[in-house]
Amino acid sequence: MLAFCYSLPNAGDVIKGRVYEKDYALYIYLFDYPHFEAILAESVKMHMDRYVEYRDKLVGKTVKVKVIRVDYTKGYIDVNYKRMCRHQ
C-alpha cells in the first residue's frame, strides 16, 4: 500500500471541487485533496451531443460530487454528479 492512501477520500464521501475539461472528459480539481483530480464517470459514457450540453452546463462551476470508486494504488478517483443531485 502506498503512503498517500490515507489522504484519499473513501467511496460514499461528498467532496467539493471545480469542473474542467481534458481530453473529452470532465475532471474535477478537488479542493480538499489538492494533489489529486477526479473524473466524472458519467461524462465518459455519454454520446457526444449530450456530452456537449453537459459540458457547457458544468465547466468552470464549483460543484459537490459523490465518490463512487477509489483506486488507492494508482490514486484514481471516480465521482458522480448525478447521484449527488438526486440527494439534494
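Backbone N, Cα and C atoms are what each Cβ position is placed from, and that goes for glycine too.
Original residues fill every noted site, and no substitution is shown.
Each residue of the domain 'S1 motif' (8-82) gets a DSSP state, and the totals for helix, strand and coil are 18 helix, 34 strand, 23 coil. The domain 'S1 motif' annotation in Swiss-Prot covers 8-82.
His47 (mutagenesis position) counts 7 other C-beta atoms within 10 Å of its own C-beta, drawing on all protein chains shown. Quoting Swiss-Prot on the mutagenesis of His47 to Arg: Increased inhibition of host EIF2AK2/PKR kinase.
A sphere of 10 angstroms centred on the C-beta of Lys74 (mutagenesis position) encloses 8 other C-beta atoms. Here Swiss-Prot notes a mutagenesis experiment, Lys74 to Ala, with the remark: Complete loss of inhibition of host EIF2AK2/PKR kinase.
Experimental mutagenesis at this site is recorded by Swiss-Prot as Tyr76 to Ala, annotated: Complete loss of inhibition of host EIF2AK2/PKR kinase. Packing around Tyr76 (mutagenesis position) is summarised by its Cβ count: 14 other Cβ atoms lie within 10 angstroms of its Cβ, all protein chains included.
For Asp78 to Ala, Swiss-Prot lists a mutagenesis experiment annotated as follows: Complete loss of inhibition of host EIF2AK2/PKR kinase. Around Asp78 (mutagenesis position), taking its Cβ as the centre, 17 other Cβ atoms fall within 10 Å, counting all chains.
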Study note, to complete from the structure: Among Lys74, Tyr76, Asp78, i.e. the mutagenesis positions, the one with its Cα nearest that of His47 (mutagenesis position) is Asp78
